[in-house]
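Residues annotated as domain 'GH18' in Swiss-Prot, with sequence analysis given as evidence: 25-441. According to Swiss-Prot, the natural variant MET46 to Ile carries the following note: In strain: MB25a. The note that Swiss-Prot attaches to the natural variant LEU139 to Phe is: In strain: MB29b. Natural variation at this site is recorded by Swiss-Prot as VAL183 to Met, annotated: In strain: MB47a. Where Swiss-Prot documents ARG250 to His as a natural variant, the accompanying text is: In strain: MB33a and MB36a. One natural variant catalogued in Swiss-Prot, SER349 to Thr, is accompanied by this note: In strain: MB36a.
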Amino acid sequence: MTGSLWLSLALSLAVLAQFKVSAAPNLVCFYDSQGSQRQGLAQFSMIDIELALQFCTHLVYGYAGVNADNYEMQSINKRLDLEQRHLAQITSMKERYPHIKFLLSVGGDADTNEGNQYIKLLESGQQGHRRFIESARDLVRRYNFDGLDLALQLPRNKPRKVHGDVGSAWKSFKKFFTGDFIVDTESETHKGQVTALIKDLSAALKQNDLLLSLTVLPNVNSSWYYDAPSIAPSLDFINLGTFDFLTPQRNPEEADFSAPTYEAVGQNRLGHYNLNFQMEHWLLQRVPANKINIGIATYGRSWKMSKDSGDSGMPVVPSTQGPAPAGPQSKQEGLLNWAEICSLMPNPSNSNARGPNAPVKRVVDPTKRYGSYAFRAADENGDHGLWISYDDPDSASSKAMYARARNLGGVALFDLTQDDFRGQCTNDRFPMLRAIKYRLL
């Protein structure tokens with residue numbers, strides 16, 4: 001074959017490879033196995049999983065944990081995972097869905113048995129790392145997973161504080177000199193330990209043709225813990241937790257957009273609280289765009305509005321009183337799943353309702369830059385005030401389009417069990433998942 005023909009063939013293959021990347025983006029579906037333990041309309045069944053799988057490229061089972069004494073990876077719900085064989089149930093679907101990769105995730109803020117076992121793991125040296133790696137590989141192989149997702153529970157950034165203009169200026173001045181924003185004085189050492197762990201873990205998994213992904217949890221400072229250029233070659237993809245920048249638990253006194261795509265300027269906002277900043281950080285660290293998946297949440301964050309919060313609902317909303325009451329399905333203060341949020345929108349069943357069942361006012365973001373919100377001002381007694389920041393199918397679709405436009409790997413959905421998987425709102429099951437998939441096609 002002549003040199004020109006070889007060149008033409010090489011160029012054609014390169015074009016085809018690029019087309020393949022852009023034509024088949026990732027839709028990484030996180031599945032919180034605790035959803036199968038919920039009651040009533042919130043219970044997520046194997047039938048629900050099967051319906052969702054037609055839209056996913058990867059299914060990530062959450063979650064395993066780390067034993068704080070011996071650093072081995074272990075089940076954190078042995079009754080469900082092992083005795084009821086839920087791990088095996090999930091991977092048994094591989095035969096029917098051979099195009100999907102099934103991963104087991106460790107951490108993910110679900111491992112609450114010990115507060116700092118992940119830092120202890122990093123500091124445990126080669127022996128501790130080896131125990132974790134061997135146990136992780138054994139667990140993944142025993143239950144026939146295709147790989148491991150590493151969702152390390154590392155110290156979080158301190159939340160934004162509420163101050164007046166003068167107070168904010170003084171606080172910034174003070175922080176510059178005292179460094180009181182630092183939450184981990186050993187972060188540089190820990191970064192090196194994370195790098196070593198990921199490289200060794202990847203090498204061990206690759207011996208058995210297993211995948212390794214990294215999930216960066218919300219509000220974990222990537223620059224503190226992840227040496228991106230060093231770890232990227234060892235990772236098949238990276239899921240960014242680009243949501244929960246503000247939550248009622250972290251920011252009880254003010255409500256604001258929890259998952260904006262771009263920076264919402266003004267009002268003492270922090271420039272890194274948005275999807276675009278986080279994604280650009282990894283790109284600037286020379287991580288290939290097609291290894292980055294942006295995270296989209298299927299739930300919203302909800303604050304309790306007080307009389308002093310006003311009645312406009314426009315963020316930043318002052319004088320909030322922490323998390324709003326839990327929803328009837330999600331049963332978690334300060335969090336409402338998409339079905340619960342949708343049911344609060346004006347509809348025939350709540351048009352005359354008052355008090356906690358009164359409808360909310362929906363405010364759509366026409367720019368698609370910040371996200372939608374909904375609110376119900378507090379009544380004359382200061383009760384029943386509610387403010388919700390959320391992504392809906394429209395904004396999720398816009399974020400998926402963002403991922404396509406930036407030639408990213410795709411989207412990671414957190415998670416299937418908080419989507420409207422029963423179609424309670426519009427009779428359309430998994431509306432968030434579907435909206436993302438159709439935009440990624």
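Cβ coordinates come from backbone N, Cα and C, glycine included.
Nearest to MET46 (variant position) in space, judged by Cα atoms and limited to the variant positions LEU139, VAL183, ARG250, SER349, is LEU139. Summarised as a single figure, the pLDDT of the domain 'GH18' (25-441) averages 94.
Taking the C-alpha atom of SER349 (variant position) as reference, the shortest distance to any of the variant positions LEU139, VAL183, ARG250 belongs to ARG250.
LEU139 (variant position): 20 other CB atoms within 10 A of its CB, across all protein chains. Taking the C-alpha positions, the distance from LEU139 (variant position) to VAL183 (variant position) comes to 32 Å.
Summarising the environment of SER349 (variant position), the number of other Cβ atoms within 10 Å of its Cβ, over all protein chains shown, is 10. With a 10 A radius on its CB, ARG250 (variant position) counts 18 other CB atoms from all the protein chains. Other C-beta atoms found within 10 angstroms of the C-beta of MET46 (variant position) number 13, with every protein chain shown included.
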